[in-house]
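Engineer: First the structure, which I've put down as structure tokens, then a few questions once you've had a look.
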Amino acid sequence: MRRQQSYRFEDNESTSYALRMNRRFSRVESGADLKDYFDRGDIASRENRWNFEVAWEVANKVGGIYTVIRSKAYVSTEEMGEQLCMMGPYKEHCARTEMEEMEFPRGNPLLDAVNSLRSRGYKIHTGRWLVDGNPQLILFDIGSAAWKLDQFKSEMWEKCHIGIPHLDIETNDAIILGFMIAEFLEEFRNFAVTYSQNNELSAPRIVAHFHEWQAGVGLIVLRTRLVEIATVFTTHATLLGRYLCAGNTDFYNNLDKFAVDEEAGKRQIYHRYCLERGATHLAHVFTTVSEITGYEAEHLLKRKPDIITPNGLNVKKFSAIHEFQNLHAVAKEKINEFVRGHFYGHIDFDLDKTLYFFIAGRYEFGNKGADIFIEALARLNAMLKHEKPDTTVVAFLIFPTKTNNFNVDSLRGHAVIKQLRDTINNVQQAVGKRMFDTCLQGNIPNADDLLQKDDLVKIKRCMFAMQRDSMPPVTTHNVADDWNDPVLSSIRRCHLFNSRHDRVKMVFHPEFLTSTNPLFGIDYEEFVRGCHLGVFPSYYEPWGYTPAECTVMGIPSVTTNLSGFGCFMEEHISDPKSYGIYIVDRRYIGLENSVQQLSSFMMEFSRLNRRQRIIQRNRTERLSDLLDWRTLGIYYRQARVKALQAVYPDYVDELSLYGSKNNLIFSRPHSEPPSPTSSRHTTPAPSVHGSDDEDSVDEETELKELGIK
């Protein structure tokens, strides 16, 4: 059992805020917002300032960093325009759909640098990324430089004493990509200097931003070759941290005790660890995505981050403004259809009094908190039986794992329900025709004449087909190695078998949700909108996009103070629970207390009536601005400015005089009753007293708009 304890991060930096009151919440802003810099690169062009962003996931959908880079592309392009270029490996299967190939215009140092590398035999693809913003792209074909791998490794050994195993293909590819990018940037700088001199421009100022250790090789090469380029390195999760947590170690209690070299060596990743640590220490500016990851990096990589760069979202993509409540109702009805089919023969609960909870992500049973989620559901089941027997919770676990096929019982249920619906529709049409004909003749319809024996026989056949002796399955697929599967083993241990007496029903869906799925028929985004609560009690989560996506879609969620998202919300919202963000303490209390707290949160949510849930969803959706890249992108700009000033001391960014944190702070809604914590001096943005009727007017209006009395 993991003891759950971590450490708070002290920040004595005094930050001044301009208080701006709003009738829904208090908003405290630091001096600048990224929107202030949206000029499509006009200022950057005049300053001859260039920004290169390097990641393995650029136009290459292979992980969470792809979401970060892709969603940030729009605001990055709005800020930097043609002075921005993104770089990564060329993967043909992804590039076909992600990239529009085209050459850079003549007289552009980018084109000159590309042609210079092509003359050396390197294959380079240029164009634009087919995402919002359409940033410029340079993708490097790793295979075209594989013949120089031994030379690259030799230089890495001579200058850094890092040896790369011959059989580690992933690291070999990272070495090739890193050297290709470093050579390109070196050539680009030379051409940019010449171009500036010929056109009487100021000297070029170049920033290269590298994400994760695979891209960090390029940073190491630039610094060891003494190329005058400002560098930023961002780690989204430390390499060693992932391995340690995957092994169920008591991670946060032992961060300062790990012998990092020994631990990396035992896991045969010492060379990768050295590359990550080398990039961390050689970068002019080092950033992490959250303070808790920063603390992890401080102990495992031995450098404290200079700036925290939280992950944002392109909120415009999820934005539904006044429609999100209606979208919830539409999506919920589609989930209702699944529930009718999956639980056929056992639908003894009212779907209007049924709540849908879900957990989703990579199948990391302990790291994602699935262990305590299932345990807390067992306790919730007991509490609901005692306190609210008319309320049912259906808990979905969406974790992709190896399966053999769909569960036959689940498929049969959907076929039976479809047959019943078709039969009822046919009978309904026949009854309607008979009623019309009877009325047309001037007679009052008789119930016995309307519903005939043939109709009753058809209905009875369908009802007999719906009878089942077994309980509804807990999984929609036949899971390979199901006797060892951690989710199924935990469900068995907690006796959550979907019996008639259980008020918590379990559905394990071991596959990503898509609109072509024959069971659900909806994609993940629509599924989230249809649920009532997302539960993500993670033990190791450097950021956590799943609860963030719930928030911008107006769906309340449970997170923890060991996730980057949870820490961020704790820091920026004085009473997160009022806004539908429930934060489980996995730092300072033991596992048993964390499970109890999670079950209490879920029970508290289950007690809410429909009106209260609608009001809470409205409050949750109001946090969207806090998670938008237009808000959080300012931290990336701050990191670039700091790197530029390290390499070019004369560089001054007049507009960058803003605080380093707390871009937005939300206080308690005025309609929420005060609590003792709101008076503590440590609580951010204490609530300002307002009229008690202030939110009630909004609630009535919201309900009226939705047609709910």
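Residue positions begin at 1 at the first shown residue.
Each residue, glycine too, has its Cβ placed from N, Cα and C.
Original residues fill every noted site, and no substitution is shown.
According to Swiss-Prot, the UDP-alpha-D-glucose binding site annotation covers K61, on the basis of similarity to another entry. In Swiss-Prot, a mutagenesis experiment is listed as R613 to A, annotated with the note Abolishes interaction with Atg8a. The note that Swiss-Prot attaches to the published mutagenesis W629 to A is: Abolishes interaction with Atg8a. Here the residue is the original one, while Swiss-Prot reports the published mutagenesis S671 to A with the comment Does not affect interaction with Atg8a.
Describe the structural surroundings of these features, if you would.
Structural biologist: Of all Cβ atoms in the protein chains displayed, 13 besides its own lie within 10 Å of the Cβ of K61 (UDP-alpha-D-glucose binding site).
All chains included, 17 other C-beta atoms sit within 10 angstroms of the C-beta of R613 (mutagenesis position).
For W629 (mutagenesis position), the same-chain residues 6+ apart in sequence whose C-beta sits under 8 angstroms from its C-beta are L34, S71, K72, Y74, V75, G312, L313, N314, V315.
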Engineer: Do me a favour and check the Cα-Cα span between R613 (mutagenesis position) and K61 (UDP-alpha-D-glucose binding site); whole Å is fine.
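Structural biologist: Distance (Cα to Cα, whole Å): 36 Å.
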